[in-house]
Structures are given as structure tokens and as C-alpha cells.
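> Okay, these came from Swiss-Prot:
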type	residues	note
DOMAIN	110-211	domain 'PB1'
MUTAGEN	Leu16 to Phe	Suppresses the axr3-1 phenotype; when associated with L-88
MUTAGEN	Pro88 to Leu	In axr3-1; gain of function. Affects auxin-related developmental processes. Affects photomorphogenesis
MUTAGEN	Val89 to Gly	In axr3-3; gain of function. Affects auxin-related developmental processes. Affects photomorphogenesis
MUTAGEN	Lys114 to Ala	No effect on interaction with ARF7
MUTAGEN	Asp118 to Asn	Suppresses the axr3-1 phenotype; when associated with L-88
MUTAGEN	Pro121 to Ser	Suppresses the axr3-1 phenotype; when associated with L-88
MUTAGEN	Asp183 to Ala	No effect on interaction with ARF7; when associated with A-187. Loss of interaction with ARF7; when associated with A-114 and A-187
MUTAGEN	Asp187 to Ala	No effect on interaction with ARF7; when associated with A-183. Loss of interaction with ARF7; when associated with A-114 and A-183
Amino acid sequence: MMGSVELNLRETELCLGLPGGDTVAPVTGNKRGFSETVDLKLNLNNEPANKEGSTTHDVVTFDSKEKSACPKDPAKPPAKAQVVGWPPVRSYRKNVMVSCQKSSGGPEAAAFVKVSMDGAPYLRKIDLRMYKSYDELSNALSNMFSSFTMGKHGGEEGMIDFMNERKLMDLVNSWDYVPSYEDKDGDWMLVGDVPWPMFVDTCKRLRLMKGSDAIGLAPRAMEKCKSRA
């Protein structure tokens with residue numbers, strides 16, 4: 001009886017320190033302590049972060065490999081030069097068209113020449129290939145310049161006999177205006193000294209000059225005709 005009371009008094013006895021400090025804390029089995037639990041959680045949080053970092057690094061590495069493996073975009077073709085004018089026909093095409101036209105026997109090019117008359121304040125331009133003879137040219141000039149009349153003193157195709165000096169001088173003196181032309185040599189000659197096709201090819205311009213001024217051309221025309229003969 002006394003022993004049990006002493007034990008109870010001992011348990012309820014006040015003393016300095018935490019109660020039960022002299023007793024060994026019983027083992028709590030397999031439960032973890034607070035500090036162990038915190039350390040474990042920290043370790044678990046670090047492991048996924050490391051895994052994510054490694055995954056991101058792998059992804060970046062893979063992307064860089066893909067970019068290096070992919071070919072670069074092909075270079076864009078240079079912009080074409082803007083065509084000026086319409087239709088856009090270049091010079092070499094024009095030359096090809098002209099050569100093809102000549103080879104195919106197309107129409108001949110026009111032979112435009114300027115026509116002037118002494119005392120007339122204006123000029124005319126005609127296409128010699130529109131006419132077939134000197135007579136047709138004379139009629140056309142008569143319509144252009146009413147003051148000009150060309151008599152039919154010539155022979156075949158309206159050609160003038162430049163080999164006969166007397167007839168030539170009579171012809172020049174009988175006309176108020178005499179048709180003359182500048183040939184490729186730069187010499188002024190009387191119209192009708194050569195056959196018509198040759199005249200069309202050699203004539204550069206026409207001039208209806210006064211008969212008194214054309215007298216000086218007669219000897220020169222005779223000399224040139226003799227040299228051609």
C-alpha cells in the first residue's frame with residue numbers, strides 16, 4: 001500500500017524541467033519526424049526540377065539540330081527590269097523582223113525626200129517609190145506647186161537627152177523652173193539624167209530651181225553622163 005502511494009506521489013511530484021524528462025521517449029514505430037519529412041520533400045522537389053532542366057536542354061539541342069539539318073531558303077530570283085514603252089519590242093527583235101522581211105521579199109522601204117521650190121515659203125515631202133516614172137513625178141510636183149510646169153521634152157520614161165548639148169540648153173531655157181536633185185555624192189543634177197530606178201536609189205532631195213540658175217548645172221550633168229557612159 002505504501003509502495004503504490006509512493007509511486008503515485010513520485011509521478012505527481014513537481015520538479016524543474018519538462019515532465020517525463022527522465023524517461024526515455026518511446027520509439028514511435030515507422031513514422032518519420034518533422035525534419036525528415038521536410039528534407040524528403042525538398043529532395044523530391046529538386047529531382048523533378050533537374051529532370052525538367054535536362055529535358056529542356058535536350059529539346060533545345062534537338063531544335064538546334066533540326067535547324068542545322070533544314071536547308072536554307074533558296075535565294076529569290078532578281079527582279080526583272082521594267083519595260084519602258086509599249087509594245088515592248090527590243091531593238092534586236094526589230095532587226096530580226098527587218099531581216100526576215102527582206103529575206104521573204106516583203107515590200108520595199110519608203111524613199112522619202114524633201115521637195116523645195118525657189119521662192120516658195122514651204123517644203124514638201126514625197127515618197128519616190130509611189131511613182132513609177134518621171135511623168136508621174138512631174139504631175140505630182142505640178143499639183144504641189146501650181147507655178148511649176150514640166151514639159152514632156154524627154155524621151156523614154158521622161159528621161160532627158162543629156163548627151164545633146166543643144167537640146168539640153170533649149171530645154172532649160174524653155175522652163176521657168178527646172179527640177180533638180182542632190183545625189184549620194186552631194187552633186188546637184190538635173191532630174192532625168194538616169195533611169196528611174198537609179199534615180200530613186202540615188203536621190204536625197206529635190207529642188208525646183210529657176211531656169212537661169214539651172215543653166216550652170218547643164219555642163220556638169222553632161223560631164224557626169226559621159227563619165228557614166
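Glycine residues also receive a Cβ, built from the backbone N, Cα and C atoms like all the rest.
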> If you count Cβ atoms within 10 Å of each one, which of the mutagenesis positions Asp118, Asp183, Asp187 comes out on top?
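Per the Cβ count, the most surrounded site is Asp183.
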> Express the predicted model's confidence over the domain 'PB1' (110-211) as a mean pLDDT, rounded to an integer.
77
> What is the one among the mutagenesis positions Lys114, Pro121 whose Cβ has the most other Cβ atoms less than or equal to 10 Å away?
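Compared across Lys114, Pro121, the most Cβ atoms within 10 Å surround Lys114.
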> Quick check for the class: what is the C-alpha distance, in angstrom and rounded, between Asp118 (mutagenesis position) and Asp187 (mutagenesis position)?
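Spelling it out, the Cα of Asp118 (mutagenesis position) and the Cα of Asp187 (mutagenesis position) are 18 Å apart.
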> Using the alpha carbons only, what distance in Å do you get between Lys114 (mutagenesis position) and Asp183 (mutagenesis position) once rounded?
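Rounded to the nearest whole number, the Cα-Cα distance is 13 Å.
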> Distance check, please: Cα of Pro121 (mutagenesis position) against Cα of Asp187 (mutagenesis position), rounded to an integer number of angstrom.
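So the Cα of Asp187 (mutagenesis position) lies 24 Å away from that of Pro121 (mutagenesis position).
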